[in-house]
Amino acid sequence: MRSSKIRCPGAIRVGTLVTAFGCLPHVAFAAAREAPPVTPEVLVRLADIGTMSASETTPLLSLSPDGRYVAFQVRQADPVTNLNVFRMVVKATDGATDAIDVDVGGEYLFWTIPSWGYARNAPSGANLTIQPRWSPSGTHLAYLRQDQGRVRVWRASVKGEGASPVIEDAYDIEDVQWLDDNTLIYSGRPGFVEAEAEIEREGRRGWVYDERFHPLTGARPRVLEPISIVYQVLDLKTGTRRAATPTEVARLREKPDPLRAMVGRTTFSVSRTDPQNINAPTTLVARRGEGEPVRCDEEACQNITRMWGDETANVLYFLRREGWASNEMALYRMPADALKPVRIWHATGLLQGCERQAKRLICAQESALQPRRLVTLNLTSGQMSPLYDPNPDLSRYRLPKVERLTLRNRNGIEVFSDLVLPPDYQLGTRLPLVIVQYSSRGFLRGGTGDENPILPLATAGFAVLSFHSPRSEASYQRFTSPIAQSKAEYSNWRNRWNILHTLEDLIDDLDRRGVIDPARVGLTGLSDGATTVHFGLINSHRFAAAVTSSCCTDSFTASVMNGPRISGALKAYGIETDQADDGPFWAATSFVVNASRLDTPLLIQSADEEYLGALPGFTALQQARKPVELIIYPNEHHVKWQPAHRLAVYNRTIDWFRFWLMDQSDPAPDKAAQYDRWRALRALRQKSPSPTPAP
C-alpha cells in the first residue's frame, strides 16, 4: 500500500472555521464544487489505525530496535461482505519507501478485560489494540491474531516474505514478547477454559441464578475472578516449551510508564498537588538522584499525558492538554536542570500512541476533518509532517465546514464542542440541528460508539453539534475517592442536569446566531450519551426527534438486567438499584413512569445483547401511543462491530431525522415499509393528547 504524499500537517484555518479544503492540493480548489459528498458508505469504509477507543497512551505503534521502521495494525470495514479486514503494516520512519503489508487476515478480536469481579467482561464491541513486538534483530514481528475463534501468536517477516502462527495452545494467548531472536515468552489463562468447561457441565443439571449472571449480556453464568495467568517460553528452533522464570516474566509484564522519564540522574514523574484529593491538579515533579522531589509550579507543568527523556540533549519532552476546557494538545520541551517548559507545538486535534525516535515523535494523529494517520513531529521546530495515511482518497471529497465552539455554561464550567455545517452553507440560513455525543476530540466520525454519521448528516443538510460533555461540577470539588464523587454526581441527577443545561446553552447560542431552527433539534446518544437522551426527553422540551443506541435508564435495567453483582456495585456509587421506577430517584429518567407526558419521536437501535433492557420503557411508550420504534441488530454488543450493521445504523439515523425534522423521505423501494411504519407513527402522534410540558 502506498503512503500518502500529501503535505498537509493540518487543515487551513480561516478565523475559527476549518475549511473543507484544508487537505486538498491547490489545483483542486477550482473543482471543489464538483467533488463527491461524504456518504455513509464512504464513512463506514474508512480505514482505522488501532481501535476506535484509543487514548493518548494507547500503544498503537511499535518502533523497530534501530528506529528505522514503525509497525502497526490497520482495520478496514466492508459492509458488503460484513467483514473487517486486518493488515499488519510496516513503514519506514523516514518516509522514503512505501508501506508493506506483512500480514493480511484474522478475525475481529474483541477487547475484554476483568471487571466487576468477572474474569472477563462481556465484549464492549470495540476491537483489541494489537501492538506488534519487534524481534531484537528487527527482522520479524510477533503479535496476537484470532482465527476460527482462537487467539494465537503469529510471526511475520518485516520484508513481507510471509506470516504464520507460531504459538497455539488450548487457551487464548493474551500477551507475547521476545526474549531473543529465537525465543518468545507468552501468557494466558488456561484456568478460564477450565472454568467455562465446568459451567458447561453444570448446565446439564441447570444453573443456579447467582452473582455470576449479567442478564443484560446473556443467559449464561460468567467466570469469576481470580483466574491465574500462566507464563510459558517457546524455543522457535526446537519447538520446546517450558515455564518462564521470574526474570522472564518480568520482561513480559514490564510496560513503559507514560508518566515517568529519566534524564541523566533526574527522574521526572507526575503527582497530584493534594494526594488526598482525586480532583487535585496533576503536576510535574523532578527528583535528582536521592534528593528531595521538586515540584514544577508552572501552569504548563499540569495535565501532562505523556513524557520522554532525552539524555543526549539533557531535555524532557512532554504532551499535555491545555486551553479552554482543555480542548487543545500541546508539546513542550524543558531543560532537565530548569523547570521552565517551552511550548513547541499545539493544536485542537489528537495525538495518540506517540513513540520517540531520535529528534522526532511518531504519532497517530487526527483532527476534525482528518481521520487517524501517522505523522512525525519535530522535537526542535514543532513541525508536523505526514508519514502514512490509510485514507488518502478522502481529500477528494467535498467536506463540511467545522467551527470549534467555546462557552461557559450556566454553572460556570468551561465547555467546548464542534459545529459542523453543510459544505454549501449560506450565512443566515437556519438549519435543523442534530446533536451527536459525547466526545469531540479528533476526527468527527460518528460520536462515541460511531453510530451517528456526522459528516453525512451535514452533507444531508443538517447542522450537526458534535457535543463534548463538560466536566461535572463535582469534579471541581474535593473528594477522597471516586465512589464519594459518584454519589455526589448522582444525587438529584446533578451531573445529568449539568450536561442537559450545557446542551440547552449551546442550542440557545446557535439560535441567537441564526444558525439553527430551535424547533427542529434532534438528539442522539450511546451509552452515557443514551442516558442523556432519556433524561433530556423527560426533562426538556427542546428536542423534536431522538435516536438512541441503547435503552433505557430505569430501575429494571439497573437492577434486574445488571444482575445481583453489578447492581449491588452500582448502588455503592449512588445509583438506587433497589428503588422502584416511581420512586424519587428514577422519576427523572424512567420512560415507564413518564411515557404519558412524552411526545418526541424516538428511534432505538439496539444490540440484541441489550434489547431486553429496553422493553419496559419501549412497551410503556407504545401503550401510551407514542411514536417509538425499536430496531434490534443480531450478534451485536454495546458498540456495534459489524460493518453491515454500522452502515444500516448510519442510514436509518439520517432517514429518521430527515423524516421528522425535514419532512423528507427516501424514495428507494426497499425503504417503503420503513416509511409506512413512520407515517403510522406520525398519525398516531397527531391523535395523541398534548404532552405534559417538561419541568
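Counting starts with 1 at the first residue shown.
A Cβ is built for glycine as well, from the same backbone N, Cα and C atoms used for every other residue.
Here the original residues are kept at every noted site.
In three-state terms derived from DSSP, SER527 (mutagenesis position) belongs to neither a helical nor a strand segment and is classed as coil. Same-chain residues at least 6 positions away in sequence with a Cβ under 8 Å from that of SER527 (mutagenesis position) are, in sequence order, THR448, GLY449, SER549, SER550, HIS638. The active site, nucleophile feature in Swiss-Prot is assigned to SER527.
Contacts of GLU610 (active site, charge relay system) defined by a Cβ separation under 8 A and a same-chain sequence distance of 6+ are given as LEU216, THR217, SER550, HIS638, in order along the sequence. Look at Swiss-Prot and you will find GLU610 (among others) tagged as active site, charge relay system, backed by a curator's inference.
Annotation comment: Swiss-Prot describes HIS638 (among others) as active site, charge relay system. The Cβ neighbour count for HIS638 (active site, charge relay system), using a 10 Å radius over every protein chain in view, is 21.
For the recorded site, TRP111 (mutagenesis position), the DSSP three-state label reads coil. In Swiss-Prot, the entry for mutagenesis TRP111 to Ala states: No change in activity. The structure shown retains the original residue.
Proximity of TRP116 (mutagenesis position) to non-local residues of its own chain (separation of 6 or more, Cβ distance below 8 Å) is seen for ARG565, ILE566, ALA569, given in sequence order. Looking at Swiss-Prot, you'll find the mutagenesis TRP116 to Ala noted as follows: Decrease in activity.
According to Swiss-Prot, the mutagenesis experiment ASN121 to Ala carries the annotation: Increase in activity. ASN121 (mutagenesis position) falls outside any helix or strand according to DSSP and counts as coil. Counting only same-chain residues at least 6 apart in sequence, those with a Cβ under 8 Å from the Cβ of ASN121 (mutagenesis position) are THR112, ILE113, PRO114, SER115.
TYR438 to Phe appears in Swiss-Prot as a published mutagenesis result, with the remark: Loss of activity. Long-range Cβ contacts of TYR438 (mutagenesis position) within its own chain (separation 6+, distance under 8 Å): GLY447, THR448, PHE467, HIS468, SER469, ILE499, GLY525, ASP528, GLY529, THR532. In the three-state DSSP scheme, TYR438 (mutagenesis position) falls into the coil class.
Looking at Swiss-Prot, you'll find the mutagenesis SER527 to Ala noted as follows: Loss of activity.
Under mutagenesis, Swiss-Prot gives ASN562 to Ala with this note: Decrease in activity. The Cβ of ASN562 (mutagenesis position) lies under 8 Å from the Cβ of HIS214, PRO215, LEU216, LEU570, THR577, each of which sits 6+ residues away along the same chain. When secondary structure is read from DSSP and collapsed to three states, ASN562 (mutagenesis position) falls in the coil class.
Neighbours of TRP111 (mutagenesis position), defined as other CB atoms within 10 A of its CB across all chains, total 15.
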